[in-house]
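Chemist: Just passing along the structure, written as structure tokens.
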Amino acid sequence: MNYVGLGLIIVLSCLWLGSNASDTDDPLLVQLPQGKLRGRDNGSYYSYESIPYAEPPTGDLRFEAPEPYKQKWSDIFDATKTPVACLQWDQFTPGANKLVGEEDCLTVSVYKPKNSKRNSFPVVAHIHGGAFMFGAAWQNGHENVMREGKFILVKISYRLGPLGFVSTGDRDLPGNYGLKDQRLALKWIKQNIASFGGEPQNVLLVGHSAGGASVHLQMLREDFGQLARAAFSFSGNALDPWVIQKGARGRAFELGRNVGCESAEDSTSLKKCLKSKPASELVTAVRKFLIFSYVPFAPFSPVLEPSDAPDAIITQDPRDVIKSGKFGQVPWAVSYVTEDGGYNAALLLKERKSGIVIDDLNERWLELAPYLLFYRDTKTKKDMDDYSRKIKQEYIGNQRFDIESYSELQRLFTDILFKNSTQESLDLHRKYGKSPAYAYVYDNPAEKGIAQVLANRTDYDFGTVHGDDYFLIFENFVRDVEMRPDEQIISRNFINMLADFASSDNGSLKYGECDFKDNVGSEKFQLLAIYIDGCQNRQHVEFP
């Protein structure tokens, strides 16, 4: 026997087994079809950031449905880099130049708790908000949820503004590229999350504001149940008037004129010209659609696509889709806060040298209201004026627009932009849905939130504004104060709520000591009220 040869074989075998064992035992190394990636140890959790799920949406792939990422990694992929924002004209960037991000941005980031008691975790997939125009995956934090250690979190980046939503309403330039990005990311999660210790059968899709509306739109695909077990829309749903808008074709050609494509006569030539322009030029042109400040806040947003559009997300009015029953029949929850409209109204209290912005409404209400409240493309000029006068009289009466009447104006914004459409969505789901439909209203003002930032003032009590609940789950830069003791309890309750919802076998939902009541088949709305020191189930004929 050749003992030298046998010994060499044994040594090499041990080296091979040892190297593979170390890869297996190293939680920072993850094997994917593309190759291996290395994450970061953050003490209480592991992170794997900026993982591409789609080919870069640049060049010929701009204004196209995303293509799955195909590249193989010859070296270990570095998954320790903070995800870049998708290219945008950002409302919250100070100064005149608000251009932020990169066109090549389609990544997911995975965050996994350290928990020796579990071999696998349910998964919460997160779609960030930002009116479909701005925002980034990194802007919503993960320290709170990782501290609790209940689920794996996956943050999704998707195309925004004109790069994500410009549309001519035909198959040449159908739009909704950002929504198609989200859907491809969900497929990536389904196929790959087990490699990180996630449970692909227990995925909950969540989002806030435009993220919440995105969740609802994704759910309206009949096969959504193949991608997620449940869905949660915080302060945003498919029926909000700022979500699916009309007039997209006109804005697409206006964008073309603004960037030197004025000779384009049809969708094909417009698309070709827009593809030839620098991405930064297209996104910077957003400012030409704003009549003042960042109004309207969503000039480019989801549209109804033609039925022959490639990989169409939605081709019918969401109301008709829900009535048909042909949508993802999974448990769904929706929410609003008592002054959600503070996000949209607060900038009107910003002070200038010439006075407060709200003063302008006294002379320009008929001009500005259709942009502020998103009915400029749905009514004739006469009907717009009549409606503007009607809602002013209903909410403001004969008062002037000023700081004294601001609370009534904020209530108008809350009702029209959030609450009324939340009620309508829930009403449709309770009548035509087969899976549980839940709702909550939150009333517990934060010491600092989005309204104080936009108004640049702390001397006004805005109430419970857009994000005051959600930012207790996923931290946000607009809230730079410590949580109060009551908010710490609420934060834990929210996080436990999501963890349980992600893995619930029967679709039940619970917050703290309160079980949500299902709205499907109920004559009255079942609404869970969440406030500073508890929760309570309430029944309503109409939302309070």
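Note that Cβ sites are derived from N, Cα and C of the backbone, with glycine treated the same way.
Nope, none of those substitutions made it into this model, it's the original residues.
Found this in Swiss-Prot, in case it helps:
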- Pro33 to Ser: In strain: Zim-S-H13 (VARIANT)
- Thr58 to Ile: In strain: 178.7, 357F, 517S, Bar-F-77F, Bar-F-79F, Bar-F-96S, DPF-13, DPF-30, DPF-82.1, EM-10, F-274F, F-1461S, MA-4.2, VC-805, Ven-S-1F, Ven-S-2F, Ven-S-3F, Ven-S-11F, Ven-S-21F, Zim-F-H31, Zim-F-S18 and Zim-S-S10 (VARIANT)
- Ser209: active site, acyl-ester intermediate (ACT_SITE)
- Ser276 to Pro: In strain: VC-805 (VARIANT)
- Ala309 to Val: In strain: Ven-S-13F (VARIANT)
- Ile356 to Thr: In strain: F-775F (VARIANT)
- Glu363 to Asp: In strain: F-775F (VARIANT)
- Tyr371 to His: In strain: F-775F (VARIANT)
- Val441 to Ile: In strain: Zim-F-S53 (VARIANT)
- His466: active site, charge relay system (ACT_SITE)
- Ser508 to Ala: In strain: 357F, 517S, Bar-F-79F, Bar-S-78F, DPF-13, DPF-30, F-96S, F-517F, F-1461S, MA-4.2, VC-805, Ven-S-1F, Ven-S-2F, Ven-S-3F, Ven-S-11F, Ven-S-21F and Zim-F-S11 (VARIANT)
Chemist: Under a three-state reading of DSSP, tell me whether Ser276 (variant position) is helix, strand or coil.
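Modeler: Once the DSSP labels are grouped into three classes, Ser276 (variant position) ends up as helix.
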Chemist: Measure from the CA atom of Pro33 (variant position) to the CA atom of Ile356 (variant position) and give the result in Å, rounded to a whole number.
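Modeler: Given the Cα positions, Ile356 (variant position) is 56 Å from Pro33 (variant position).
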Chemist: Hey, of the recorded positions listed (Thr58, Ser209, Ser276, Ser508), which one tops the CB count within 10 A?
Modeler: Ser209
Chemist: Return the count of C-beta atoms lying within 10 angstroms of the C-beta of Tyr371 (variant position), excluding that atom itself.
Modeler: 17
Chemist: Far apart in sequence but close in space: which same-chain residues, 6 or more away, have a Cβ under 8 Å from Val441 (variant position)?
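Modeler: When sequence neighbours closer than 6 are ignored, Val441 (variant position) has Ser335, Tyr336, Val337, Thr338, Leu527, Leu528, Ala529, Ile530, Phe543, Pro544 within Cβ distance under 8 Å.
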Chemist: Would you kindly give the Cα-Cα distance separating Thr58 (variant position) and Ser276 (variant position), rounded to the nearest Å?
Modeler: 10
Chemist: Given the recorded positions Thr58, Glu363, Tyr371, His466, Ser508, which lie within 10 A of Ser209 (active site, acyl-ester intermediate) by CA-CA distance?
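Modeler: Qualifying among Thr58, Glu363, Tyr371, His466, Ser508: His466.
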Chemist: Spatially, and counting Cα to Cα, which of the recorded positions is closest to Ala309 (variant position)? Options: Thr58, Glu363, Tyr371, His466, Ser508.
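Modeler: Looking at Cα distances from Ala309 (variant position), the smallest one goes to Thr58.
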Chemist: What count of other C-beta atoms do you get within 10 angstroms of the C-beta of Ala309 (variant position), across all chains shown?
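Modeler: If we count other Cβ atoms within 10 Å of Ala309 (variant position), we arrive at 23.
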Chemist: What three-state secondary structure does DSSP assign to Ala309 (variant position)?
Modeler: coil
Chemist: Let me know the DSSP-derived helix, strand or coil state of Ile356 (variant position), please.
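Modeler: Reduced to three states, the DSSP call for Ile356 (variant position) is strand.
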Chemist: Write down the Cα-Cα distance for Glu363 (variant position) and His466 (active site, charge relay system), rounded and given in Å.
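Modeler: Roughly 28 Å, rounded to the nearest whole number.
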